[in-house]
Amino acid sequence: MGALNQTRVTEFIFLGLTDNWVLEILFFVPFTVTYMLTLLGNFLIVVTIVFTPRLHNPMYFFLSNLSFIDICHSSVTVPKMLEGLLLERKTISFDNCIAQLFFLHLFACSEIFLLTIMAYDRYVAICIPLHYSNVMNMKVCVQLVFALWLGGTIHSLVQTFLTIRLPYCGPNIIDSYFCDVPPVIKLACTDTYLTGILIVSNSGTISLVCFLALVTSYTVILFSLRKQSAEGRRKALSTCSAHFMVVALFFGPCIFLYTRPDSSFSIDKVVSVFYTVVTPLLNPLIYTLRNEEVKTAMKHLRQRRICS
């Protein structure tokens, strides 16, 4: 409580992506277009799955949740980044900074757990197909989604508590375009070595353990595909390769950012742009371009809309 009472900083100032005004204007248009396409693409996937009965199965149930999380995840940081590209003084209040930090880790951690669950779903479907309907029924799927949100919330609460328990009495300049734990705790008026270790341990353990679980699942799947027919192998590889591309695009930046006690914020900003702006857009593109069922369902919905 004493640490909280010492807090005197009321707002933070972002340095942003660059200090070059011309580059900021040039960045604004493509980032705005990317964000709008992210919202549209992921929203279309959710709507398509909800209104297509034959897609009401575990794989697409999880995919719709992934699209929802991507919408939320990008919306936590991108609007503030776009605002900062147009303003000379990029500020955020202390309370809003902590809120942004909380929701950033909530959605990021929930996505990590969801991608791990999706890998397990594919493992059951391909390796033990006769038990799939019993193991992955809708009741279990709903329970898994509840568990991943609970896990994401607990992780985010831990990260947020470790951040706000520190005293902030200046400076208040964040070398980033959004509030995240590493750049924020650097501004604390006390030694943050132990806090940094705890934060890296929390995020790093989750990222690495889930990534190892994913790699293990796909390794077992690849070995089991030798027993499948040519058509079965083709369909399974198409689904799994799309999912693994999403995993690599998301886990790579997360492991890079959150498993190092010391960060280079100039490099971190580039990596952060990739996983907060680019990856949420690539997810719907990867799944729709490589998934005939989703593409066909979207065409049917469009035809129904035209006919009505």
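The backbone N, Cα and C atoms fix where each Cβ goes, glycine too.
Don't look for the substitutions in this one, it keeps the originals.
Around His56 (mutagenesis position), taking its Cβ as the centre, 12 other Cβ atoms fall within 10 Å, counting all chains. His56 to Lys appears in Swiss-Prot as a published mutagenesis result, with the remark: Decreased receptor activity in response to MTMT binding, even in the presence of copper.
Same-chain residues at least 6 positions away in sequence with a Cβ under 8 Å from that of Met59 (mutagenesis position) are, in sequence order, Met118, Asp121, Arg122, Ala125, Thr239. Experimental mutagenesis is annotated in Swiss-Prot for Met59 to Ala, with the remark: Decreased receptor activity in response to MTMT binding, even in the presence of copper.
Using a 10 Å Cβ-Cβ cutoff, His73 (mutagenesis position) registers 24 neighbours. His73 to Phe or Tyr appears in Swiss-Prot as a published mutagenesis result, with the remark: No change in receptor activity in response to MTMT binding. No change in the copper-induced enhancement of receptor activity.
Quoted from Swiss-Prot, the note on the mutagenesis of His73 to Ala, Lys or Arg is: No receptor activity in response to MTMT binding, even in the presence of copper.
According to Swiss-Prot, the experimentally introduced change Cys97 to Ala or Val is described as follows: No receptor activity in response to MTMT binding, even in the presence of copper. In the three-state DSSP classification, Cys97 (mutagenesis position) falls within a helix.
For the mutagenesis experiment Cys97 to Ser, the note given by Swiss-Prot reads: No receptor activity in response to MTMT binding, even in the presence of copper. Little to no expression detected on plasma membrane.
Here Swiss-Prot notes a mutagenesis experiment, His105 to Lys, with the remark: Decreased receptor activity in response to MTMT binding, even in the presence of copper. Complete loss of receptor activity in the absence of copper. Cβ neighbours of His105 (mutagenesis position) (same chain, under 8 Å, six or more residues apart in sequence): Gly152, His155, Ser156, Gln159, Thr160, Val181, Ser203.
Annotated Cu cation binding site per Swiss-Prot: His105, Cys109, Arg260, in sequence order, evidence recorded as a curator's inference.
In Swiss-Prot, a mutagenesis experiment is listed as Met118 to Ala, annotated with the note Decreased receptor activity in response to MTMT binding, even in the presence of copper. Complete loss of receptor activity in the absence of copper. The Cβ neighbour count for Met118 (mutagenesis position), using a 10 Å radius and every protein chain shown, is 23.
Long-range Cβ neighbours of Cys127 (mutagenesis position) (same chain, at least 6 residues apart, Cβ-Cβ under 8 Å): Val220, Ile221, Ser224. Among the mutagenesis results in Swiss-Prot, Cys127 to Val has the note: Decreased receptor activity in response to MTMT binding, even in the presence of copper. The residue drawn here is the original one.
According to Swiss-Prot, the mutagenesis experiment His155 to Arg carries this note: No receptor activity in response to MTMT binding, even in the presence of copper. Little to no expression detected on plasma membrane. The DSSP secondary structure for His155 (mutagenesis position) is helix.
Take the CB of Cys210 (mutagenesis position) and look out to 10 A: across all protein chains shown you find 21 other CB atoms. According to Swiss-Prot, the mutagenesis experiment Cys210 to Ala carries the following note: No change in receptor activity in response to MTMT binding in the presence of copper. Decreased receptor activity in the absence of copper.
The mutagenesis experiment Cys210 to Ser is recorded by Swiss-Prot, whose note states: No change in receptor activity in response to MTMT binding in the presence of copper. Complete loss of receptor activity in the absence of copper.
Contacts of Cys109 (Cu cation binding site) defined by a Cβ separation under 8 A and a same-chain sequence distance of 6+ are given as Gly151, Gly152, His155, Ser156, Ile206, in order along the sequence. Long-range C-beta contacts of Cys97 (mutagenesis position), restricted to its own chain and to partners at least six residues apart, with a cutoff below 8 Å, comprise Phe12, Ile174, Cys179, Val184. For the pair His56 (mutagenesis position) and His73 (mutagenesis position), the C-alpha distance works out to 24 angstrom.
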